[in-house]
Amino acid sequence: MIKSLKFSHKILLAASLVVFAAFALFTLYNDYLQRNAIREDLESYLREMGDVTSSNIQNWLGGRLLLVEQTAQTLARDHSPETVSALLEQPALTSTFSFTYLGQQDGVFTMRPDSPMPAGYDPRSRPWYKDAVAAGGLTLTEPYVDAATQELIITAATPVKAAGNTLGVVGGDLSLKTLVQIINSLDFSGMGYAFLVSGDGKILVHPDKEQVMKTLSEVYPQNTPKIATGFSEAELHGHTRILAFTPIKGLPSVTWYLALSIDKDKAYAMLSKFRVSAIAAALISIVAILVLLGLLIRLLMQPLHLMGRAMQDIAQGEGDLTKRLAVTSRDEFGVLGDAFNQFVERIHRSIREVAGTAHKLHDVSQLVVNASNSSMANSDEQSNRTNSVAAAINELGAAAQEIARNAADASHHASDANHQAEDGKQVVEQTIRAMNELSEKISASCANIEALNSRTVNIGQILEVIKGISEQTNLLALNAAIEAARAGEAGRGFAVVADEVRNLAHRAQESAQQIQKMIEELQVGAREAVATMTESQRYSLESVEIANRAGESLSSVTRRIGEIDGMNQSVATATEEQTAVVDSLNMDITEINTLNQEGVENLQATLRACGELETQAGRLRQLVDSFKI
């Protein structure tokens, strides 16, 4: 918002802020001085009023205390009943005290004006009597409300002494009505009031009777003021009050203070009026200064306004660069006007040069456009022919790639056949080796079977021996049995053994016969196996011969396939070289075509730039023509 203000308005705003700040500081400083002055005057006034009122209270109480002392001194000299009655009835005492009385050491009580006392009343037990005797001199009681008159009273008492002995205590009841009137007469021009307070904070006399006998902490619960010299502040019913305490000196047995309470708002009311007056005066002064300053700024800014109108005429009017400002002073505005004239003169020369350059630029742009159009046509023709060559080379490359692909397929199939022939040859060779090994193993088996047949013959011979031994054993066992039978009972055990031996021999003979039968069968099988092995060996040799002939044929086929594969690889290699050459030509043609396209695009960009240049040249010519040079 400040940026949109005029320069004169900014100056006026800044000046108003300075003036306002100056008046504000002056008002605050004056307010500070006035506050201090009012506070000092108020403190001096309260101190003086407190001292005067305290002195008046002291004098008022002192005169009455003096009457009590004089009465005690008179009674000390003569305390006969007649003297006591006459003395207590003196007008000076009856007009001053509500009651004057004497309590004697023997319990006799005399009071004037006379008033009936309760039965058994003993003055020696009363506080005023005890306090006076204990103090040994003049005493004052705390204020209390009289039961008969409902007035606030105090008692002044002093002992009656003769020859160092206490004869009794004389006292007088004082109404505080006069003292209340003295204190209540202080209204401080309606700003406050005074009240009497004891040293322990109990209020003794107060304009508001409801506050009497209350403590300061009860009246001011939030921030209770301390009873001391000086000034303090406290809140009462939502208002701040200034409190000052002045001690009442010369009072026996009691400590009393005169408290002065002032409403702070009323005490500083003059300061509030001064603030209002100062603010009003400051506002009036500021308005007057701003009006005068506005007129002065308007007068001083006149040359600047003329310069602004001239610049607006150049910027928004006919653009007359032949106009100059009239410089009539050598101040800042004169220097600014002279600089403006120099600037316009320089712009004038520059615009004339720009006008000539704009015409030349238009002609040059026309020549560039014509040349670019011609180059564009040639580039189109070159692009068409390049595309034709590229298409032919692409067809040649496709044919070469087809030949190379077919040659590669043939070479691949020949390689597969060669590999398969090699595999077959290896299989045949493995078969020949296996059949040779089989023939050798058959021959070995025939030899083993022949050896086995020979050993079975040997086993038959051994079995014949075993059979002979079994027969002999059987005969021996039979003979042994016969001999045992002859021996009778003595040969029974031997007969059993012989019989068992004969059984074993018989069983051995049967087993030998079975083995003989099995060996004969084994010999028959061995002879048949030898015949079969011999026939298998003959067939195996024939198979080996046939496999050798098949291996030789496969070797011949493998050599022929290898030759065909070599030819196919040569054709594929030549075709791949031809394809690489075709691809290289194709890439070159493509690069040429790309470069040609880029050239066409550059020519088109040049044409667009030339068109834009021609447009800008026309615009520049229009702008130059808008100035009057």
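Each Cβ is built from the backbone N, Cα and C atoms, and glycine gets one as well.
Substituted residues are absent from this model; it holds the original ones throughout.
In three-state terms derived from DSSP, ARG126 (mutagenesis position) belongs to neither a helical nor a strand segment and is classed as coil. According to Swiss-Prot, the feature L-methionine binding site maps to TYR121, ARG126, PRO127, TRP128, TYR144, VAL145, ASP146, ALA147, ASP173, an assignment based on experimental evidence.
Within 10 Å of the C-beta of TYR121 (mutagenesis position) we count 12 further C-beta atoms, all protein chains included. DSSP assigns TYR121 (mutagenesis position) to coil in the three-state reduction, outside any helix or strand. For TYR121, ARG126, PRO127, TRP128, TYR144, VAL145, ASP146, ALA147, ASP173, the entry in Swiss-Prot reads L-tryptophan binding site.
Sequence annotations record features per position, and here Swiss-Prot assigns domain 'HAMP' to 298-352 based on sequence analysis.
Look at Swiss-Prot and you will find 357-593 tagged as domain 'Methyl-accepting transducer'.
Experimental mutagenesis at this site is recorded by Swiss-Prot as TYR101 to Ala, annotated: 260-fold reduction in AI-2 binding affinity. According to DSSP, TYR101 (mutagenesis position) sits within a strand segment. Spatially close to TYR101 (mutagenesis position) yet at least six residues away along the chain are LEU88, PHE109, THR110, MET111, ARG112, PRO123, VAL170, GLY171, GLY172, judged by Cβ distances under 8 angstroms.
Among the mutagenesis results in Swiss-Prot, MET111 to Ala has the note: 120-fold reduction in AI-2 binding affinity. The residue drawn here is the original one. The local packing around MET111 (mutagenesis position), expressed as other Cβ atoms within 10 Å of its Cβ over all shown chains, amounts to 17.
Experimental mutagenesis at this site is recorded by Swiss-Prot as TYR121 to Ala, annotated: 150-fold reduction in AI-2 binding affinity.
According to Swiss-Prot, the experimentally introduced change ARG126 to Ala is described as follows: Fails to recognize L-Ala, L-Arg, L-Thr, L-Trp and L-Pro. 290-fold reduction in AI-2 binding affinity. Sequence-distant neighbours of ARG126 (mutagenesis position) (same chain, 6+ apart, CB under 8 A from its CB) are GLY103.
Here TRP128 (mutagenesis position) comes close to THR139, THR141, THR155, ALA157, VAL169, GLY171: these same-chain residues lie at least six apart in sequence, with C-beta atoms under 8 angstroms from its C-beta. Record note (Swiss-Prot) on the mutagenesis of TRP128 to Ala: Fails to recognize L-Trp. Decreases affinity for L-Ala, L-Arg, L-Thr and L-Pro. 160-fold reduction in AI-2 binding affinity.
Remark: TYR144 (mutagenesis position) has LEU152, ILE153, ILE154 as non-local neighbours, by Cβ distance under 8 Å and separation of at least 6 in sequence. According to DSSP, TYR144 (mutagenesis position) is assigned to a strand segment. Among the mutagenesis results in Swiss-Prot, TYR144 to Ala has the note: Binds L-Trp, but not L-Ala, L-Arg, L-Thr and L-Pro. 100-fold reduction in AI-2 binding affinity. The residue drawn here is the original one.
Among the mutagenesis results in Swiss-Prot, ASP146 to Ala has the note: Fails to recognize L-Ala, L-Arg, L-Thr, L-Trp and L-Pro. 240-fold reduction in AI-2 binding affinity. The residue drawn here is the original one.
In Swiss-Prot, a published mutagenesis experiment is listed as ALA147 to Phe, annotated 80-fold reduction in AI-2 binding affinity.
According to Swiss-Prot, the mutagenesis experiment ASP173 to Ala carries the following note: Binds L-Trp, but not L-Ala, L-Arg, L-Thr and L-Pro. 85-fold reduction in AI-2 binding affinity. Secondary structure at ASP173 (mutagenesis position), taken from DSSP and collapsed to helix, strand or coil, is strand.
The most crowded of the recorded positions listed here (PRO127, ASP173) is ASP173, judged by how many other CB atoms sit within 10 Å of its own CB.
Separating the Cα atoms of PRO127 (L-methionine binding site) and TYR121 (mutagenesis position) is a whole-number distance of 13 Å.
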